[in-house]
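Only one structure is covered here, and it is reproduced in the block below.
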Amino acid sequence: GLTIRAGSYADELVKTAKTIASPGRGILAMDESNATCGKRLASIGLENTEVNRQAWRTLLVTVPTLGEYISGAILFEETLYQSTTDGRKIVDVLIEQNIIPGIKVDKGLVPLAGSNDESWCQGLDGLASRSAAYYQQGARFAKWRTVVSIPNGPSALAVKEAAWGLARYAAISQDNGLVPIVEPEILLDGEHGIDRTFEVAQKVWAEVFYYLAENNVQFEGILLKPSMVTPGAESKDKASPTKVAEYTLNLLHRRIPPAVPGIMFLSGGQSEVEATLNLNAMNKSPNPWHVSFSYARALQNTALKTWGGLPENVKAAQEALLFRAKSNSLAQLGKYYGDGESEEAKKELFVKGYSY
């Protein structure tokens with residue numbers, strides 16, 4: 001008969017996933033590629049040098065008590081092997097903070113031949129050996145971001161390619177001890193309304209779970225990183241947090257098995273406050289999975305602007321990051337009331353055609 005080999009890491013994967021999906025905690029996404037990190041640094045007038053990237057990443061991981069609100073941090077490969085400015089391994093600093101190190105493993109988006117100007121995500125070649133090396137280095141979870149564009153269709157081909165790539169990556173990750181974060185980002189770009197987003201998201205998640213099952217991925221040992229269901233960024237319609245929560249939870253209930261331990265939303269260019277309000281609205285009533293956050297810009301933005309590259313601003317910048325982490329922690333518990341928010345935190349962070 002057909003035997004499915006239980007992976008040697010099965011129990012560990014479940015434990016890792018549950019730890020990341022623990023009450024009041026979420027993920028700090030700090031896996032921007034060096035090029036994107038350079039854009040962040042340029043926005044505060046800094047050059048994109050390894051020293052500056054190291055200074056910024058050191059600021060992020062050394063925030064005192066960060067581990068109370070953050071359970072995992074996604075790193076870019078450079079960061080997984082990097083040390084802080086005072087010479088401690090970044091991985092060790094995270095572990096001391098009670099934060100599980102994760103690693104971005106995809107190799108970016110490239111044009112998908114035969115599609116309607118769409119992309120696919122590369123990085124499966126050599127993934128098994130890279131994953132094993134990342135595990136040795138201390139990583140315990142992985143991330144693979146593929147994208148679906150609504151203005152471009154999306155074509156059946158692009159959706160299938162996205163879903164299949166995610167499923168292969170997930171199987172390879174689990175085989176090497178890493179909990180895969182499954183991320184088919186449905187881009188905010190476009191003028192479409194919320195109903196169109198909902199329709200596309202249903203299609204995408206149906207295919208993703210079909211292929212995850214076909215690849216014998218253990219659902220208890222994965223995490224999801226979906227987009228919230230919102231109108232397109234250029235749409236005339238704006239949706240309240242209540243409406244975003246209603247549509248998004250409806251999608252999850254229809255498509256995501258309760259075996260999945262955690263759903264860690266991406267912010268996808270929402271403002272810091274918007275991302276927190278939407279998450280809070282989704283946690284107003286109990287859910288079958290841990291519904292939390294995996295934010296990059298929506299955790300880092302105010303901290304970056306506060307820092308401005310100046311050593312004397314490090315403490316204030318770290319406090320800004322901690323404030324955001326704490327706000328999202330409250331939102332994970334459904335207890336965020338929007339107190340003490342700055343104008344900077346309310347700024348729209350959407351960038352057209354954004355790439356990590």
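We count from 1, first residue shown onward.
Positions of Cβ are set from backbone N, Cα and C atoms, glycine also.
According to Swiss-Prot, the naturally occurring change A35 to W is described as follows: In strain: cv. Little Marvel. All protein chains included, A35 (variant position) registers 11 other Cβ atoms within 10 Å of its own Cβ. Secondary structure at A35 (variant position), taken from DSSP and collapsed to helix, strand or coil, is helix.
The annotation substrate binding site is assigned in Swiss-Prot to R53, K143 on the grounds of similarity to another entry. Around the Cβ of K143 (substrate binding site), the same chain contributes A29, D31, I74, G102, I103, K104, V105, D106, P180, I181, E183, K225, each under 8 angstroms and 6 or more positions distant in sequence.
Around E183 (active site, proton acceptor), taking its Cβ as the centre, 26 other Cβ atoms fall within 10 Å, counting all chains. The annotation active site, proton acceptor is assigned in Swiss-Prot to E183.
Reduced to three states, the DSSP call for K225 (active site, schiff-base intermediate with dihydroxyacetone-P) is coil. Under the heading active site, schiff-base intermediate with dihydroxyacetone-P, Swiss-Prot lists K225, citing similarity to another entry as support.
Across the structure, A35 (variant position) and R53 (substrate binding site) place their CA atoms 10 angstrom apart. With a cut-off of 8 Å between CB atoms and residues at least 6 apart in sequence, the same chain places N34, C37, G38, L41, E78 near R53 (substrate binding site), listed in sequence order.
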